Amino acid sequence: MAAGGSGVGGKRSSKSDADSGFLGLRPTSVDPALRRRRRGPRNKKRGWRRLAQEPLGLEVDQFLEDVRLQERTSGGLLSEAPNEKLFFVDTGSKEKGLTKKRTKVQKKSLLLKKPLRVDLILENTSKVPAPKDVLAHQVPNAKKLRRKEQLWEKLAKQGELPREVRRAQARLLNPSATRAKPGPQDTVERPFYDLWASDNPLDRPLVGQDEFFLEQTKKKGVKRPARLHTKPSQAPAVEVAPAGASYNPSFEDHQTLLSAAHEVELQRQKEAEKLERQLALPATEQAATQESTFQELCEGLLEESDGEGEPGQGEGPEAGDAEVCPTPARLATTEKKTEQQRRREKAVHRLRVQQAALRAARLRHQELFRLRGIKAQVALRLAELARRQRRRQARREAEADKPRRLGRLKYQAPDIDVQLSSELTDSLRTLKPEGNILRDRFKSFQRRNMIEPRERAKFKRKYKVKLVEKRAFREIQL
């Protein structure tokens, strides 16, 4: 085993010495120059990478990079450039006549002519010309355009020119008169007019034309609905505060406002007491017991169950007899009618139709004598409809100033801003402020049916609260 291990180790060390490039000290070591170079497949990507890292590949890359640099900087290879491009004849300095100092104006003009640095950065520094030859199949309709050019060349030899050329020549021969731009003295002063009035002077040229044509050609604006011209509420936007809300009110005005605020507070207190009375728990004597609850649940069930069986018992035998024994009328219908019976039925039917027609004619004749009564009934009906219409109109006018219910909540009037008699001061510096402008504007919008009343969103927990007892606490607890 030891010998085998030492042999393997010797092979591995000799291989590493050979790969390192140094001459080994072992007798089995080989000169790196005489070592055979390892070759591999060159048609695979692995071979391409190895070839690029070898000296020949690096030399080729450097040569190609040098060629590209010469093409970018000088426009071609320096070895192929002529002598005039590489050398010049020195005939002396050209700055002899420029010994004079430049003035500030000259310096400024030179600075203005000098291009900006940002423009120089964006300029193309490469001298390699852009490719101009485009293949024919890359141009859309190339064959068609080529045939067109050949056709126009043929027509040009015959003296016929394209339409665009003929139009250009006609414009040159007959130039149009240039219109002078109107100056401020040439403009006609137009009087002011109401933009929203019905007699708009801009609409006068469209008067008398077809409305459908004007709408389709977009020369006539869309007609605004009449409801957009009416306000949602006739209430004023800004309400004047009552006289009692002044910082220095009279005694009567202040007492009147205090009584109004007192009535509002009493009404609110009554509603709260009513709600509390309805939701209050009943007394011990009136509390519901288990027996009373069961009796209420069974209320009306026992009487209905006793009376339900009697009708069914009486109907059972009769229904069975009806199914067993057919009625005589049913037997008569099954028999075939004779010709005499059919003639009698037709005569009876014809007689009934004649009697009905005579009766209808008699009634129509009698209606002629009831014209006065019918007119009176129509007049009463029209008067009733007019009265209902007036009542609806009056109700609508009365509710015009009242807020409508636009959403889920009703409109609640704001509290009356009033100060007590003890809070009134004789100085504006010590006056206590009342109300809020932002809240007042929002309440005004709600009262004028412009926005719906809202309330603050209630907090609702999305998950259930879970109580967990910690293990450390559970172990310590006795």
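Just so you know, glycine gets a Cβ as well, placed from its N, Cα and C.
Annotation note: Ser233 (mutagenesis position) sits in a coil segment as assigned by DSSP. Long-range Cβ contacts of Ser233 (mutagenesis position) within its own chain (separation 6+, distance under 8 Å): Ala400, Asp401, Pro403, Arg447, Arg448, Asn449, Met450. What Swiss-Prot says about the mutagenesis result for Ser233 to Ala is this: Decreased phosphorylation, degradation and increased interaction with RPL11 in response to DNA damage; when associated with A-289.
According to Swiss-Prot, the mutagenesis experiment Ser233 to Asp carries this note: Loss of localization to the nucleolus and in response to DNA damage increased degradation and decreased interaction with RPL11; when associated with D-289.
Looking at Swiss-Prot, you'll find the mutagenesis Thr289 to Asp noted as follows: Loss of localization to the nucleolus and in response to DNA damage increased degradation and decreased interaction with RPL11; when associated with D-233. Thr289 (mutagenesis position) falls within neither a helix nor a strand when secondary structure is assigned with DSSP, and so counts as coil.
Among the mutagenesis results in Swiss-Prot, Thr289 to Ala has the note: Decreased degradation in response to DNA damage. Decreased phosphorylation, degradation and increased interaction with RPL11 in response to DNA damage; when associated with A-233. The residue drawn here is the original one. The Cβ of Thr289 (mutagenesis position) lies under 8 Å from no Cβ of any same-chain residue at least six residues away in sequence.
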